[in-house]
Amino acid sequence: MGLHFSVLASGSTGNMLYVGTDEKKLLVDAGLSGKATEALFKQAELNINDVSGILVTHEHSDHIKGLGVLARKYDLPVYANEKTWNAMEHLIGNIPTDQKFIFSVGDVKTFGDIEVESFGVSHDAAEPMFYAFHNNNRKLALITDTGYVSDRMKGVIKGANAFVFESNHDVEMLRMGRYPWSIKRRILSDVGHVCNEDAALAMADVITDETKHIYLAHLSLDNNMKELARMSVSQVLEEKGFGVGEAFEIHDTDPKMPTKIQYV
């Protein structure tokens, strides 16, 4: 079994990604309660006791809600950059010092046979960052919670065999929706979230012949729909000359249901 993953949950109510190999299993974020997380692991037919560490992207509650509980219950080391630690420590409760580790932006760390590269994104958090996972010339890239995708970010994630990529909102749905203008402005800003079309334009710059799977992630429950996101992204990519459904597959994610285990 090579590098594989499951998007356990994705959306504004909670985010978690499982990444593993035969040798090592990791969790990125813990945005649901401990009980909900355990239920998702069972649903995905994964064993939470196999997880050997949690990587944190940033301190927003939909990414750390269950972090303290899981770290304490399963004696898991937690990795985050210094600014994120400072921002979230009062939110997650006490975690023993020997379980707290610094993973700085731009660093590369090795966990068993998985090499993990972190990179900064543009979001209204202390120092948000996401990850690219490498194993035996296979690569998985995770990028959500960013207002735009810069050339620097693209440089890290380009050529991944699989992407978990933010496709947060449809701009028209957001503009016409019930959110107050202050929240709309925040989502549309450079430190907010990427819309369907902008996500697709960024994808067009990082997809290569090696890319086989794209998972559309962090969809807004109020300002997007799975079918709309998939259609919008597919349309832009097809206009750019990509063979959606032939060269690679586009997949949905869900806030309450894990995706099937996908090998990279």
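Cβ atoms are placed via backbone N, Cα and C, with glycine included.
The divalent metal cation 1 binding site annotation in Swiss-Prot covers His58, His60. Secondary structure from DSSP puts His60 (divalent metal cation 1 binding site) in coil. Neighbour density for His60 (divalent metal cation 1 binding site): within 10 A of its CB lie 21 other CB atoms from the protein chains shown.
Positions annotated as divalent metal cation 2 binding site by Swiss-Prot: Asp62, His63, Asp145. The Cβ of Asp145 (divalent metal cation 2 binding site) lies under 8 Å from the Cβ of Thr57, His58, His60, His63, Val121, His123, Ala125, Pro128, Phe130, Glu166, His193, His218, each of which sits 6+ residues away along the same chain.
For the mutagenesis of Gly11 to Thr, Swiss-Prot gives this note: Moderately increases mutation frequency. The structure shown keeps the original residue. Taking a C-beta cut-off of under 8 angstroms and a sequence separation of 6 or more, Gly11 (mutagenesis position) has the following same-chain neighbours: Asp62, His218, Leu219, Ser220, Leu221, Thr253, Asp254, Pro255. When secondary structure is read from DSSP and collapsed to three states, Gly11 (mutagenesis position) falls in the coil class.
What Swiss-Prot notes for the published mutagenesis of Gly14 to Thr is this: Moderately increases mutation frequency. Around Gly14 (mutagenesis position), the same-chain residues six or more apart in sequence whose CB sits under 8 Å from its CB are Gly31, Leu32, Ala36, Asp62, Lys65, Pro255, listed in sequence order.
Counting Cβ atoms from all protein chains shown, Asn15 (mutagenesis position) has 29 others lying within 10 Å of its own Cβ. Among the mutagenesis entries in Swiss-Prot is Asn15 to Ala, noted as: Moderately increases mutation frequency.
Where Swiss-Prot documents Asp29 to Asn as a mutagenesis experiment, the accompanying text is: Significantly increases mutation frequency. Cβ neighbour count for Asp29 (mutagenesis position): 28 (other Cβ atoms within 10 Å of its Cβ, all protein chains included). According to its DSSP assignment, Asp29 (mutagenesis position) is coil.
Annotation of the mutagenesis experiment Gly31 to Thr in Swiss-Prot: Significantly increases mutation frequency.
Looking at Swiss-Prot, the entry for mutagenesis of Thr57 to Ala says: Significantly increases mutation frequency.
Reduced to three states, the DSSP call for His123 (mutagenesis position) is coil. Quoting Swiss-Prot on the mutagenesis of His123 to Ala: Significantly increases mutation frequency. Abolishes nuclease activity toward nicked-circular dsDNA.
In this structure, the recorded positions Gly31, Thr57, Asp62, His123 were compared by how many other Cβ atoms lie within 10 Å of their Cβ, and the smallest count belongs to Asp62.
Of the chain residues outside the divalent metal cation 2 site list Asp62, His63, Asp145, Ser12, Asn15, Asp29, Gly31, Thr57, His58, His60, Ser61, Ile64, Thr144, His218 have their Cβ within 8 Å of the site's Cβ mean position.
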